[in-house]
Every structure is written in C-alpha cells, then in structure tokens.
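A.B. asks: Shown below is the structure under consideration.
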Amino acid sequence: MYVCLCQGVTDNQIRDAIYEGCCSYREVREATGVGTQCGKCACLAKQVVRETLNDLQSAQPVPAFGTTAFVAA
C-alpha cells in the first residue's frame with residue numbers, strides 16, 4: 001500500500017530499505033524520500049519502520065550455549 005503519496009513510497013519499499021540496512025526512520029526517510037514533502041505520512045511510515053524492525057529482531061536466532069565446537073590447532 002502507498003504510505004507516502006507525495007513521493008510514491010509504499011510499505012514494501014520501506015521494508016526493503018530496512019532489509020538493505022536502514023536501522024531507523026531517519027535512515028529510511030533519507031533512502032526513500034518518505035515524509036520529506038508534506039509530512040502527513042510520517043506517523044504511518046514510522047509505524048511500518050517500527051513493526052519491521054521488531055519483526056527482524058524477533059526473527060534473529062539466539063545461539064544456544066555449548067553448540068559451537070572449537071578445534072584446537
């Protein structure tokens with residue numbers, strides 16, 4: 001869906017910017033142009049950023065202790 005009509009930015013483009021390394025709304029704004037014209041989309045854009053970052057964080061695997069084998073040289 002379109003989040004920013006002024007710049008033609010979709011929620012998928014915002015998510016893609018995060019998947020490509022953006023870690024904040026500010027970085028997404030700089031990468032996509034979302035929220036740089038009238039600003040009415042900023043709240044929704046921030047929500048998409050927040051939800052996507054939370055989804056990524058919860059999807060990160062947590063390493064279990066004792067599962068890594070070290071080989072002595």
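Note that Cβ sites are derived from N, Cα and C of the backbone, with glycine treated the same way.
Substitutions noted, but not modelled.
According to Swiss-Prot, the mutagenesis experiment Tyr2 to Ala carries this note: Does not bind [2Fe-2S] cluster. Where Swiss-Prot documents Tyr2 to Phe as a mutagenesis experiment, the accompanying text is: Wild-type iron release from BfrB, 3-fold decreased affinity for BfrB. The [2Fe-2S] cluster binding site annotation in Swiss-Prot covers Cys4, Cys6, Cys38, Cys41. Recorded in Swiss-Prot as a mutagenesis result, Leu5 to Ala carries the remark: 2-fold decreased iron release from BfrB, 25-fold decreased affinity for BfrB. Quoted from Swiss-Prot, the note attached to the mutagenesis of Arg26 to Glu states: No significant change in structure, [2Fe-2S] cluster or iron mobilization from BfrB, in truncated protein. No significant change in structure, [2Fe-2S] cluster or iron mobilization from BfrB, in truncated protein; when associated with Y-46. Annotated phosphate binding site per Swiss-Prot: Arg26, Arg29, Lys46, in sequence order, evidence recorded as experimental evidence. Quoted from Swiss-Prot, the note attached to the mutagenesis of Arg29 to Glu states: Probably unstable, it cannot be overexpressed, in truncated protein. One mutagenesis experiment named in Swiss-Prot is Lys40 to Ala, and its note says Wild-type iron release from BfrB, 2-fold decreased affinity for BfrB. Quoted from Swiss-Prot for the published mutagenesis Cys43 to Ser: Increases yield of protein and stability of [2Fe-2S] center, no effect on its function. In Swiss-Prot, the entry for mutagenesis Lys46 to Glu states: Probably unstable, it cannot be overexpressed, in truncated protein. The structure shown retains the original residue. As a published mutagenesis entry, Lys46 to Tyr appears in Swiss-Prot alongside the note: No significant change in structure, [2Fe-2S] cluster or iron mobilization from BfrB, in truncated protein; when associated with E-26.
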A.B. asks: Under 8 Å Cβ-Cβ from Tyr2 (mutagenesis position), six or more apart in the same chain: what's there?
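C.D. replies: Within the chain, Tyr2 (mutagenesis position) has Cβ neighbours under 8 Å at Gly8, Val9, Thr10.
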A.B. asks: Quick check on the mutagenesis positions Arg26, Arg29, Lys40, Lys46: which one has the highest count of other Cβ atoms within 10 Å of its Cβ?
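C.D. replies: Top count of Cβ atoms within 10 Å goes to Arg29.
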A.B. asks: Can you list, in sequence order, the residues of the same chain other than Arg26, Arg29, Lys46 whose CB lies within 8 Å of the CB centroid of the phosphate site?
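C.D. replies: In sequence order, the nearby non-listed residues are Ser24, Tyr25, Glu27, Val28, Val34, Gly35, Ala42, Ala45, Val49.
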A.B. asks: Could you give the maximum C-alpha to C-alpha distance in Å for the residues Arg26, Arg29, Lys46 that bind phosphate per the record?
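C.D. replies: Greatest Cα separation within the listed binding residues comes to 10 Å.
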A.B. asks: Please report the three-state DSSP label of Cys6 ([2Fe-2S] cluster binding site).
C.D. replies: coil
A.B. asks: Looking at the mutagenesis positions listed here (Arg26, Arg29, Lys40, Lys46), whose Cα lies nearest to that of Cys6 ([2Fe-2S] cluster binding site)?
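C.D. replies: Closest by Cα: Lys40.
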A.B. asks: If you count Cβ atoms within 10 Å of the Cβ of Cys43 (mutagenesis position), leaving out that atom itself, what do you get?
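C.D. replies: Excluding its own Cβ, the number within 10 Å is 10.
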A.B. asks: Around Cys38 ([2Fe-2S] cluster binding site), how many other CB atoms lie within 10 A of its CB?
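C.D. replies: The answer is 11.
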A.B. asks: In the same chain, outside Cys4, Cys6, Cys38, Cys41, whose C-beta lies within 8 angstroms of the Cβ mean position for the [2Fe-2S] cluster site?
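C.D. replies: Not counting the recorded site residues, we get Val3, Leu5, Gln7, Val9, Val34, Gly35, Thr36, Gln37, Gly39, Lys40, Ala42.
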